[in-house]
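Okay, so Swiss-Prot annotates it like this:
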MUTAGEN   Glu131 to Ala  Slight defects in the stimulation of PAPOLA
MUTAGEN   Leu136 to Ala or Ser  Inactivates PAPOLA
DOMAIN    172-249  domain 'RRM'
MUTAGEN   Tyr175 to Ala  At least 20% decrease in poly(A) binding; no change in nuclear targeting; distributed uniformly in the nucleoplasm; not detected in speckles. Same phenotypic effect; when associated with A-215
MUTAGEN   Phe215 to Ala  At least 20% decrease in poly(A); binding; no change in nuclear targeting, distributed uniformly in the nucleoplasm; not detected in speckles. Same phenotypic effect; when associated with A-175
Amino acid sequence: MAAAAAAAAAAGAAGGRGSGPGRRRHLVPGAGGEAGEGAPGGAGDYGNGLESEELEPEELLLEPEPEPEPEEEPPRPRAPPGAPGPGPGSGAPGNQEEEEESGLVEGDPGDGAIEDPELEAIKARVREMEEEAEKLKELQNEVEKQMNMSPPPGNAGPVIMSIEEKMEADARSIYVGNVDYGATAEELEAHFHGCGSVNRVTILCDKFSGHPKGFAYIEFSDKESVRTSLALDESLFRGRQIKVIPKRTNRPGISTTDRGFPRARYRARTTNYNSSRSRFYSGFNSRPRGRVYRGRARATSWYSPY
């Protein structure tokens, strides 16, 4: 009887259990077939069933069924930054969120990609500026070379003359002594203008102080003018009696003294008067030491004409 009651209780517990697992179901007297044979017998069977339930609880408790664990999805490969992503609605919402998060994480390299063209543009601009600076330096060097090679317009550069040319020019020149210190080349040219065409007037100056030395040289267009100008020897010029004699040529390597004045190095102020018949000589020596006058125009240059 006890075994039958325990089996009936187990079957009733399995069939009549509610929503909660392991819920006990008490036997009602007379409900079962075997227990309904009699009231006394049924009550006794019920009591024996309770005792069996209390003595053997392990048989009445049902073990809860284990819930199935969700299967983990394999990791999906990430698409490269430039590859087109899946369209809207093609994937699950979870996948879309993951893609959005990955896009946010991978957005930082995109900013660097945007900065790269700007950096390249800055580098290109710096290279252009360096090239322009190099071109400017080259132009400046070319201008300096041209200025050193050719004299500026308006100034007479030194012309190297041969000994024959110097002697020929000296044969058409005269020496004028006792010249007033305030005299100008234009005044001397006007004083000797009647003797012939004057190519150049040179007033010698001291190379340290720059003051006139008191004598000058006048170059004519031809030798005939030299002979005519000798007639003005001991004539008055600015209230002083001047001395007029033919000019002598300095020969290289020979130290000469002309009328008590050393003729080695000195500064000069020169005025050149060009005519259709005359030939212009910028100087007798190559070293510039003086102020040169071309015609009536006045320019500055340094050279030693005699």
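Glycine too: its Cβ is placed from the backbone N, Cα and C atoms.
For all the noted positions, this structure keeps the original residue and models no substitution.
Set these features in their place in the structure for me.
Cβ contacts within 10 Å of Glu131 (mutagenesis position), excluding its own Cβ and spanning all protein chains shown: 10. Secondary structure from DSSP puts Glu131 (mutagenesis position) in a helix.
For the recorded site, Leu136 (mutagenesis position), the DSSP three-state label reads helix. Cβ-based neighbour count (10 Å, all protein chains) for Leu136 (mutagenesis position) stands at 10.
According to DSSP, Tyr175 (mutagenesis position) is assigned to a strand segment.
According to DSSP, Phe215 (mutagenesis position) sits within a strand segment. Just so you know, the Cβ of Phe215 (mutagenesis position) picks up 18 other Cβ atoms within 10 Å once every protein chain is counted.
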Quick check for the class: what is the C-alpha distance, in angstrom and rounded, between Phe215 (mutagenesis position) and Leu136 (mutagenesis position)?
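The Cα atom of Phe215 (mutagenesis position) is 49 Å away from the Cα atom of Leu136 (mutagenesis position).
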Can you tell me the CA-to-CA distance separating Leu136 (mutagenesis position) and Tyr175 (mutagenesis position), as a whole number of Å?
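Computed Cα spacing between Leu136 (mutagenesis position) and Tyr175 (mutagenesis position) is 51 Å.
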Tally every other Cβ atom lying within 10 Å of the Cβ atom of Tyr175 (mutagenesis position).
19
